[in-house]
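Visitor: One structure, pasted below without further comment.
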Amino acid sequence: MARMNRPAPVEVSYKHMRFLITHNPTNATLSTFIEDLKKYGATTVVRVCEVTYDKTPLEKDGITVVDWPFDDGAPPPGKVVEDWLSLVKAKFCEAPGSCVAVHCVAGLGRAPVLVALALIESGMKYEDAIQFIRQKRRGAINSKQLTYLEKYRPKQRLRFKDPHTHKTRCCVM
């Protein structure tokens, strides 16, 4: 059987946050996908495309799969952004340095946009976030998504006040 030429998963690390951006597996390629997740230590997978595989084998391996699909080529809806940032904050405050995998169909649009939002919310400028991701994932983020990220106004949701010093710091530092 001919194997589709898909980009390899890429790790994006920033301030004790680790993301694995990848394409979607199929039931036929699921074992390789699970091996990749284990190699990077990812215990959570965010699936932002339509279902293309059975998540039961991942769950049996202790990997949580979260489904937040949205339209290909489009920016994420507000609810997906809120849920994503809540998950990122909880995951990296609880276990700094852990890894969250996120995938769409090709790993070039929806998944990189969510990672860019996390970088922006933790203090990175949007231009730097895009460049940072594109250095690892060539062709990531289309023009409509670029415009969305340019207009996006962070609320510093991945930062918190230290009750002892009253200074704001990133929750994942």
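From the backbone N, Cα and C atoms, a Cβ is placed for every residue, glycine too.
Pulled these from Swiss-Prot:
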type	residues	note
ACT_SITE	ASP72	active site, proton donor
ACT_SITE	CYS104	active site, phosphocysteine intermediate
BINDING	ARG110	substrate binding site
DOMAIN	8-161	domain 'Tyrosine-protein phosphatase'
MUTAGEN	CYS49 to Ala	No effect on enzymatic activity
MUTAGEN	ASP71 to Ala	No effect on enzymatic activity
MUTAGEN	ASP72 to Ala	Abolishes enzymatic activity
MUTAGEN	CYS104 to Ser	Reduces migration-promoting activity
MUTAGEN	CYS104 to Ala or Ser	95% loss of enzymatic activity
MUTAGEN	ALA111 to Ser	Enhances catalytic activity
Visitor: Just to be sure I understand the packing, how many Cβ atoms besides its own are within 10 Å of the Cβ of ASP71 (mutagenesis position)?
Guide: 12
Visitor: Sorry to bug you, but what's the C-alpha spacing from CYS49 (mutagenesis position) to CYS104 (mutagenesis position), rounded to the closest Å?
Guide: 5
Visitor: Cα-Cα, whole number of Å: ASP72 (mutagenesis position) versus the residue listed as 'substrate binding site'?
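Guide: Answer for this pair: 7 Å between alpha carbons.
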Visitor: Least buried of the recorded positions CYS49, ASP72, CYS104, ARG110, ALA111, going by other Cβ atoms within 10 Å?
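Guide: Relative to the other recorded positions in CYS49, ASP72, CYS104, ARG110, ALA111, ASP72 has the fewest Cβ atoms within 10 Å.
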Visitor: Rounded to the nearest angstrom, how far is the Cα of ASP71 (mutagenesis position) from the Cα of CYS49 (mutagenesis position)?
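Guide: Spelling it out, the Cα of CYS49 (mutagenesis position) and the Cα of ASP71 (mutagenesis position) are 8 Å apart.
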Visitor: Please report the distance from the Cα of ARG110 (substrate binding site) to the Cα of ASP71 (mutagenesis position), rounded to the nearest angstrom.
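Guide: So the alpha carbons of ARG110 (substrate binding site) and ASP71 (mutagenesis position) sit roughly 8 Å from each other.
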Visitor: Restricting to the domain 'Tyrosine-protein phosphatase' (8-161), report the mean pLDDT as a whole number.
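Guide: Its mean pLDDT is 86.
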Visitor: How would DSSP class ALA111 (mutagenesis position) in three states?
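Guide: DSSP assigns ALA111 (mutagenesis position) to helix.
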